[in-house]
Amino acid sequence: MASSEQAEQPNQPSSSPGSENVVPREPLIATAVKFLQNSRVRQSPLATRRAFLKKKGLTDEEIDLAFQQSGTASDEPSPVGPATPVVPVQPPHLISQPYSPGGSRWRDYGALAIILAGIAFGFHQLYKKYLLPLILGGREDRKQLERMAASLSELSGSVAQTVTQVQTTLASVQELLRQQQQKVQELAHELAAAKATTSTNWILESQNINELKSEINSLKGLLLNRRQFPPSPSAPKIPSWQIPVKSPSPSSPAAVNHHSSSDISPVSNESPSSSPGKDGHSPEGSTATYRLLGPQEEGEGVVDVKGQVRMEVQGEEEKREDEEGEEDEDDDVSHVDEEDVLGVQREDRRGGDGQINEQVEKLRRPEGASNESERD
């Protein structure tokens, strides 16, 4: 009874909408087929079976299909004994007392094997997709972590080496910078010392130049002072009374022309190169003026003309010797000028009586020489 009640319970929810559905319900039909194939159910009359199936919620079409599929539509119970009142027998539930012929068992075993294979396959896939990655993933993670730790240790070692190298390079660079700074300071000191020495040398050179300039100026002054005074005669002079006097020849045109211009008293014997404006010296002592007497003054006194000429020649020679050290070109010009002056003076002397005033001779000679000439 309990099994029949359990079979009725799952079929009750589907019995209510059974009459309304037009399409046959295959699960109910299959259950009815199994129910009809039961040996005990076959012994029951057909009407009882139909009534029981209708009670379970199957329609007439479904019941007919179930009878056709089960092959029990023509089964009728055979009468064994006398007619006895028919007692309705409650059919047992299919699951509680299944009909187990040989074919159905193998089908059940096959279905069970398929179900077990599906479950095993599901477990295998679950294990492969989820459990195995978790297990292997942990191992891979461990290996990856180990590899990462090894790489980190290598990196830390390389970083430490690079840091030490950088520190050594920085120390060497700092040392080089310090050396360069020392060299720069030394160069700066050397430059300062060189500047100081150059400045002192320049000051000393300027002082030496100033000293040389002062010495040159003093030498110039000495030379100029030397030229301001007439030189003393070195050669002895002939007395005036021993010098023969020649009368001027009337045929010389220079004497005639000079007699006409004998009233000109000053005559300069200096050359243009020895002029006071050119040399930059004072005209005192560097110029020589001569006063020649005309025909009116010839009778006033007798003068030694040759002595005067000798004095003039000596003075010109001394001047020429002084000027030879300075400029050679000026010497040549002075020679020409001196010869011209001497020629002119000789021509002037030819026109007179050969005597010049004694006072002019005293001015051109030193005191000792004038006294000697007077004694003679």
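Just so you know, glycine gets a Cβ as well, placed from its N, Cα and C.
In this structure the noted substitutions are not present, so the sites keep their original residues.
Secondary structure from DSSP puts PHE35 (mutagenesis position) in a helix. Annotation of the published mutagenesis PHE35 to Ala in Swiss-Prot: Abolished interaction with PEX5, leading to impaired peroxisomal import of proteins; the original residue is retained in the structure shown.
Among the mutagenesis experiments that Swiss-Prot reports, PHE52 to Ala is described with the note: Abolished interaction with PEX5, leading to impaired peroxisomal import of proteins. Residue environment of PHE52 (mutagenesis position) contains 20 other Cβ atoms, counted within 10 Å of its Cβ in all protein chains.
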C-beta crowding around PHE35 (mutagenesis position), within 10 angstroms: 22
Integer Å distance between the CA atoms belonging to PHE35 (mutagenesis position) and PHE52 (mutagenesis position): 10
